[in-house]
Amino acid sequence: MSGSNPKAAAAASAAGPGGLVAGKEEKKKAGGGVLNRLKARRQAPHHAADDGVGAAVTEQELLALDTIRPEHVLRLSRVTENYLCKPEDNIYSIDFTRFKIRDLETGTVLFEIAKPCVSDQEEDEEEGGGDVDISAGRFVRYQFTPAFLRLRTVGATVEFTVGDKPVSNFRMIERHYFREHLLKNFDFDFGFCIPSSRNTCEHIYEFPQLSEDVIRLMIENPYETRSDSFYFVDNKLIMHNKADYAYNGGQ
């Protein structure tokens with residue numbers, strides 16, 4: 001996963017088990033999943049508090065709360081250093097199993113990863129022994145070529161499974177930062193997922209236009225571009241994934 005297609009306009013690599021991240025969704029039926037195409041929150045009416053309008057909050061203030069809601073993370077002014085929830089808060093057993101990124105204009109697949117099957121994981125654990133990293137699966141590191149920063153729309157397809165509980169109002173908020181500057185906020189509704197289902201969604205990233213100076217700095221400073229992906233069920237934070245990015249691949 002280190003830019004295996006040298007002819008691609010922008011290649012990517014990932015290190016680590018892979019916290020999966022994303023944008024607009026297309027759900028298609030797979031093992032009981034829901035078939036639907038959902039748009040990002042833009043003009044849809046919603047409560048004013050959900051806009052994140054108000055004084056900025058700190059990570060420490062959110063960690064002190066019993067329940068973290070969408071309006072809280074929308075008021076963060078910088079990327080988090082810690083996880084805002086525990087793995088065991090995912091009481092719905094939502095598990096991301098496959099991830100693919102493609103350039104929507106050309107259809108070129110830039111990156112693809114799949115989670116090992118259960119038998120492979122058990123074999124690795126037996127061979128490795130020792131303590132299990134509780135953050136495994138919550139962080140991913142990407143390396144793209146500089147050309148990635150000039151793409152306009154990228155599709156990120158994710159496949160995920162749901163446990164034996166129904167999942168209602170499943171929502172993701174993903175915030176991308178370069179250093180202390182918020183580049184883009186993505187906000188998407190997955191809607192309802194039936195129990196014991198396998199769901200596939202394509203999230204469409206519409207990237208902001210960046211100045212040449214910002215692009216140069218992002219290329220020259222790998223992994224200073226970072227993101228938080230917050231997942232909510234019924235407006236309660238249940239999962240938090242993190243990622244960082246380099247844009248100097250192939251150099």
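Cβ coordinates come from backbone N, Cα and C, glycine included.
Just the original residues are modelled here, none of the noted substitutions.
Annotation source Swiss-Prot lists tetradecanoate binding site at Y142, citing similarity to another entry. Here the Cβ of Y142 (tetradecanoate binding site) has 25 other Cβ atoms within 10 Å, regardless of which shown protein chain they belong to.
Experimental mutagenesis at this site is recorded by Swiss-Prot as F144 to A, annotated: Reduced binding to myristoylated proteins; when associated with A-148 and A-207. Classification of F144 (mutagenesis position) by DSSP places it within a strand.
Quoting Swiss-Prot on the mutagenesis of F148 to A: Reduced binding to myristoylated proteins; when associated with A-144 and A-207. F148 (mutagenesis position) has a Cβ environment of 26 other Cβ atoms inside 10 Å.
In the three-state DSSP reading, F207 (mutagenesis position) counts as coil. Within the same chain, residues at least six positions away from F207 (mutagenesis position) with a Cβ under 8 Å of its Cβ are L149, L151, R152, T153, V154, K184. Here Swiss-Prot notes a mutagenesis experiment, F207 to A, with the remark: Reduced binding to myristoylated proteins; when associated with A-144 and A-148.
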>> At a 10 Å cut-off from the C-beta of F144 (mutagenesis position), count the other C-beta atoms across all protein chains.
In response: 25
> Could you give the Cα-Cα distance between F148 (mutagenesis position) and Y142 (tetradecanoate binding site), in whole Å?
Replying inline: 11
